[in-house]
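Data first, discussion second: the structure below is written as structure tokens.
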Amino acid sequence: MPLLHTLNTALAVGLLGARYYPEVQTFLGLPDYVGHMKNVVRSVFQGSGLVVVSSDTVGVRGTYSNRGQIGSSLGCILAVPDSGADIEIDLDRLVGTEEEATSCLVEAVGSTADVPRRRVRQKGRFAMHAVNAAKLHFCGVPKPTEANRLAVSKWLVQYCKERHVVDSHIRTIVNTALPRVFTPDAEDIQVVLDLHSVRAHDHRNALAEAGKVRKWWVNLAMHPMTGRSWSRAWRRLCRLPDDQAISFVRXGCLRELVGRETQISRGENPAMRVFPLANPPKVRRIFHICGMGNGLDFGVHNNSLNNLRRGLMERVFYVEDAQKQLKPAPQPIPGIFGKLSGIRRRLVRLAGNHTPVPREKYPSFYKGRRATIYQKALDSLHDRPVSRKDAELKTFVKAEKINFTAKKDPAPRVIQPRDPRYNIEVGKYLKPYEHHLYRAIDAMWGGPTVLKGYDVGELGNIMSNTWDKFRKTCAIGFDMKRFDQHVSVDALRWEHSVYNAGFNCPELAQLLTWQLTNKGVGRASDGFIKYQVDGCRMSGDVNTALGNCLLACSITKYLMKGIKCKLINNGDDCVLFFEADEVDRVRERLHHWIDFGFQCIAEEPQYELEKVEFCQMSPIFDGEGWVMVRNPRVSLSKDSYSTTQWANEKDAARWLAAIGECGLAIAGGVPVLQSYYSCLKRNFGPLAGDYKKKMQDVSFDSGFYRLSKNGMRGSKDVSQDARFSFYRGFGYTPDEQEALEEYYDNLQLLCEWDPTGYKEELSDRWILNEFPTTL
């Protein structure tokens, strides 16, 4: 038997060699079976001898076995087809279209009298298509890392599910295709051979040589009889500049860009009175470090009369309908807020009764320039008490980074603050009460709900714990279309009733009524607008954040009555977690936000935690715990822009180094982002001096900075778990992550102003902007 086994094994090797090499067929004396041998798919050794399985020769398909003796002619090995119908598929061969792979069915062959016909789906062809698609998605053969293995496996499973393959077949296909994705085929090998061919090396060397400039003395020695050589030598002796190779600045310089003017006019409202002035509009500036982002176009709106008028029309007085026509904001059903009375009583009980803090303490709630402003307002209150005029609005166009790539000409946002004197009198009640009410909302929902004041690690773990509370979790993110604009008088009255119940103070009640009807003046350098509006949330009010959270959490609690769910909230940004079989009920109930006067915009349901987006962040597992990570497709460009003025190169370096410091505090150990922020800190930290003072400036205050204040992550090694989770969340493959990190780790940035006509070149843009196949 050992000898028989050895002979059969040798025959198997010979027959497989004959499949690929005609010379082997001739050597084995098989000229009559060349057609058969070219199409032999697989040979399998069984106890009865060598079995050559599934020849694809035209007109002949089936299983062939060596029913003859070993010493007989090799021609006896290829006997007539058996009556069995064993079908094997060649996974090495490239097949036709994907439709052929998924729909092609073959019939069992053999003796049709003995074996009934049956149809077998060719999973092998489909698996080969999956291999090819995976290599295209992962840009060739992935590196053999654990993160890539998990990413490829996940991608293959989703590839099969999108094509409605049953689970039992998915497992077979994935197990078959996975190792082949990591195994280079002939084309993969040929690419490497071409890159390292003699011809390729010669061309690269020639290109490098063409870009060199010989030293002047070398040039003189090689060409002593030319005037050009002696001219160079003379210039060097006179300490004049020598010839240099040309170089192009590709990344890293500083740019100053002017503010934008809207090109859309929406007319005026009867409640507006416009007063143009002869002065030109004041042009704002936005500053940018080139070479760091993915080419998104960020800008800032000027505080001009043109922008102010459109901002008031579209963000205060009117909303757009489905036909892009302006109409008044929808009003709530009369009496609808009365249905929230039970929720109000519960929140008041949980928050408890409170008294105001002394007004002298209010400036201490702020730092820097804001503390100074409130101290001056406090001093004036000693001379004269607060009045209705102090509640009037002083409106201007907000100076913020606008993504003009996402929307070419959006309506400018306006800030509508009241006098600091009014804010002190209201704030002495509501500022300390704010956190008590947030914790009451948490208690009402049965866990952390209003996610303010947490760092990114705490936020990520809250998201993970909330996700784990359900058997099969589904999450839907939703927010309100221009929430502030849709806050009606009825909504404000219900919100104020919660505060009044907690304090039972006539002074507070009187101050809050001044928010129901609002008068204001919007000022720009080239004109001003006087206007009046009923209701609406004013963005500068002390209770803006508190009131929005209170309304969003309370209305959602009412709408989801009877459904087991959990909410996380930050103002009008909400995510609801629940059992997947409740998705239809949840989506239907979200439509009833319109009953309260709000237009709810619900996102698509998500069934993977990394796909859940909250405040433009997604939870990513870094190998130790969950952390909220900002969307790199937006943040990598947004963080390279500044609305804070860069007076000179050192001022720019301070700002950029501070961004790097803050970024590492919230993104240490996160793929791509850690290298991005390290690049800023490495390039500009040595030039900036004491850049941490820049973080204390009121102009540096932002959601990004507030997140970083509690962050203590710092630089650390990126784990394979983090790479896989980052891939699931944002679609960048582990190899793409490493390519981006290599780009940022080696990027040298210039702290110089850009040359005239400079166009930013981004060699990493194709990776950052690539939107992969849905996972």
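Cβ coordinates come from backbone N, Cα and C, glycine included.
Keep in mind the model shows the original residues, not the substituted ones.
Bear in mind that the values here come from a model prediction, so they are computed numbers and not experimental data.
Here the residue is the original one, while Swiss-Prot reports the natural variant Arg42 to Gln with the comment In strain: Infectious clone UK.
What Swiss-Prot says about the natural variant Asp56 to Ser is this: In strain: Infectious clone UK.
The note that Swiss-Prot attaches to the natural variant Asp202 to Asn is: In strain: Infectious clone UK. For the recorded site, Asp202 (variant position), the DSSP three-state label reads helix.
Sequence annotations record features per position, and here Swiss-Prot assigns domain 'RdRp catalytic' to 473-586 based on sequence analysis. Model confidence over the domain 'RdRp catalytic' (473-586) stands at 95, taken as the mean pLDDT rounded to a whole number.
Counting residues of the domain 'RdRp catalytic' (473-586) by DSSP class, helix then strand then coil, yields 50 helix, 37 strand, 27 coil.
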